Amino acid sequence: GLLKRIKTLL
């Protein structure tokens, strides 16, 4: 998903 990708960066 997209949110998961962002959460990984954070």
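Cβ atoms are placed via backbone N, Cα and C, with glycine included.
Database features (Swiss-Prot):
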MUTAGEN   Gly1 to Ala  Decrease in antimicrobial activity, but no change in hemolytic activity
MUTAGEN   Leu2 to Ala  Decrease in antimicrobial activity, but no change in hemolytic activity
MUTAGEN   Leu3 to Ala  Decrease in antimicrobial activity, but no change in hemolytic activity
MUTAGEN   Arg5 to Phe  Increase in antimicrobial activity and gain in hemolytic activity. In R5F/T8W; gain in hemolytic activity (EC(50)=2 uM)
MUTAGEN   Arg5 to Ala, Ile or Leu  Increase in antimicrobial activity and gain in hemolytic activity
MUTAGEN   Arg5 to Trp  Increase in antimicrobial activity and gain in hemolytic activity (EC(50)=20 uM)
MUTAGEN   Lys7 to Ala  Increase in antimicrobial activity and gain in hemolytic activity
MUTAGEN   Thr8 to Trp  Increase in antimicrobial activity and gain in hemolytic activity. In R5F/T8W; gain in hemolytic activity (EC(50)=2 uM). In R5K/T8W; Increase in antimicrobial activity and gain in hemolytic activity (EC(50)=130 uM)
MUTAGEN   Thr8 to Val  Decrease in antimicrobial activity against S.aureus and better against E.coli and gain in hemolytic activity
MUTAGEN   Thr8 to Asn  Increase in antimicrobial activity, but no change in hemolytic activity
MUTAGEN   Thr8 to Lys  Increase in antimicrobial activity and gain of low hemolytic activity
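Taking the Cβ of Lys7 (mutagenesis position) as centre and 10 Å as the limit, one finds 9 other Cβ atoms among all the protein chains shown. When the Cα atoms are compared, Lys7 (mutagenesis position) and Gly1 (mutagenesis position) turn out to be 10 Å apart.
With a 10 A radius on its CB, Leu2 (mutagenesis position) counts 6 other CB atoms from all the protein chains. Each residue contributes its Cα atom, and for Leu2 (mutagenesis position) and Thr8 (mutagenesis position) these two points are 10 Å apart. Rounded to a whole number, the C-alpha distance linking Gly1 (mutagenesis position) with Thr8 (mutagenesis position) is 11 angstrom.
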